[in-house]
Amino acid sequence: MGQLFSSPKSDENNDLPSSFTGYFKKFNTGRKIISQEILNLIELRMRKGNIQLTNSAISDALKEIDSSVLNVAVTGETGSGKSSFINTLRGIGNEEEGAAKTGVVEVTMERHPYKHPNIPNVVFWDLPGIGSTNFPPNTYLEKMKFYEYDFFIIISATRFKKNDIDIAKAISMMKKEFYFVRTKVDSDITNEADGKPQTFDKEKVLQDIRLNCVNTFRENGIAEPPIFLLSNKNVCHYDFPVLMDKLISDLPIYKRHNFMVSLPNITDSVIEKKRQFLKQRIWLEGFAADLVNIIPSLTFLLDSDLETLKKSMKFYRTVFGVDETSLQRLARDWEIEVDQVEAMIKSPAVFKPTDEETIQERLSRYIQEFCLANGYLLPKNSFLKEIFYLKYYFLDMVTEDAKTLLKEICLRN
């Protein structure tokens, strides 16, 4: 686990307000979960010594992050793979309970919401293809209540169809953000490789597909949107990770957190970005009234602290896909016992006492390990309860667990 904080080296770093805002400077603009304006407000209130207003500002920021709702409209013609795309983003299989219905026949005649199973404030709306409704483009968008969505994703497979162009034009005219996703590129690559084994060039095939999309938009007088090539069967390849990055960076700051932690753990990069988002959240929580004190913290954890820690660990394990349900799914897919999957990672055993070590002793050891690895968290005249350190420790542990399982998944596939 890498060093999270550096030791204070100047008077500027050696005060609480500067420590608070300075921490967020390590995250680039597209990765922050709180705006600079709010950070400046919190720092100002800290400098004035108004603890109540400071805590109020931090609490309000956390509430806005937690309560923000993201509505994503996904539209495309029958067979384009839009329902599979929605299921992929929700981290569930096409045949699992609650999955968006897939098929070669249009199964969506009205818009249908699909909440993310772990982050219910993230909602994907499966819209019927415009061709199946017989509505003109503008009427289609009105019927689908276009104004309710944060952005649109247009899904298209194989070659462009008139309906793809019509819906893109209508969305553009209404000044709504949209992204174009060309699916099933794995099939295109396979077909080219089989048909032209001597001259096959994978990168050229992808380049030609992308260029065809660009030219089609231009020929129809549409400013080309962000274009992404992907396969719902191989989401860790092609443009899927790039698409996720683009969507997050384009979102309003306060809506980024929920979307980021909802994403499937398809690459080490996605897992690491989740960790960076959650680090910021823990930092905000660390300055809330129940974690920052003007007197030294207790040398032991209260029962209420343990419950808070268990809740945090459960949340981290869920968003990183190492919770009990996810482990059971992996065990079923790999045809092994759940205990064997649990043995590959560390987080399931954190709150299980052993003959050698009680839970309290284990948590105390974690705190010591964390402090040795990270040095100063805040100026020496500030005191934080152990729960703050442990949340960071748990986050690092679960992140590494997720990477371990992802590596195992790749080896077995």
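Even glycines carry a Cβ here, placed using N, Cα and C.
Those substitutions? Not in this structure, it's all original residues.
As recorded in Swiss-Prot, the features of this protein are as follows:
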MUTAGEN   G2 to A  Protein is detected exclusively in the aqueous phase
DOMAIN    68-250  domain 'IRG-type G'
BINDING   G79, G81, K82, S83, S84, T102, G103, K184, D186, S187, N232  GDP binding site
MUTAGEN   K82 to A  Constitutively active. Binds GTP but fails to hydrolyze it. Does not localize to the parasitophorous vacuole membrane following T.gondii infection
MUTAGEN   S83 to N  Abrogates interaction with HOOK3. Greatly reduces binding affinity for GDP and GTP. Abolishes GTP-dependent oligomer formation
MUTAGEN   T102 to A  Abolishes interaction with T.gondii GRA7. Abolishes GTPase activity. Reduces GTP-dependent oligomerization
MUTAGEN   T102 to D  Abolishes GTPase activity. Reduces GTP-dependent oligomerization. Results in inefficient accumulation of protein at parasitophorous vacuole following infection with avirulent T.gondii strain; reduces accumulation of wild-type protein
MUTAGEN   T108 to A  Abolishes interaction with T.gondii GRA7. Abolishes GTPase activity. Reduces GTP-dependent oligomerization
MUTAGEN   T108 to D  Abolishes GTPase activity. Reduces GTP-dependent oligomerization. Results in inefficient accumulation of protein at parasitophorous vacuole following infection with avirulent T.gondii strain; reduces accumulation of wild-type protein
MUTAGEN   K161 to E  Blocks T.gondii ROP5 binding
MUTAGEN   K162 to E  Blocks T.gondii ROP5 binding
MUTAGEN   D164 to A  Blocks T.gondii ROP5 binding
* Cβ-Cβ neighbours of D164 (mutagenesis position) (radius 10 Å) -> 27
* For S83 (mutagenesis position), which DSSP three-state class applies? -> helix
* Listed recorded positions are T102, K161, K162, D164, D186; which of them have CA atoms within 10 A of the CA of S83 (mutagenesis position)? -> T102
* To do: Please average pLDDT over the domain 'IRG-type G' (68-250) for the predicted structure.
  => 88
* To do: Out of K82, T102, D164, point to the one nearest D186 (GDP binding site) in space (Cα versus Cα); all of them are mutagenesis positions in the record.
  => K82
* In Å, rounded, how far does the Cα of D164 (mutagenesis position) sit from the Cα of S84 (GDP binding site)? -> 18
* Structure fact -> From T102, K161, K162 (mutagenesis positions), the ones whose CA sits within 10 A of N232 (GDP binding site) are none
* **Distance, S84 (GDP binding site) to T102 (mutagenesis position) (CA atoms, angstrom)** => 7
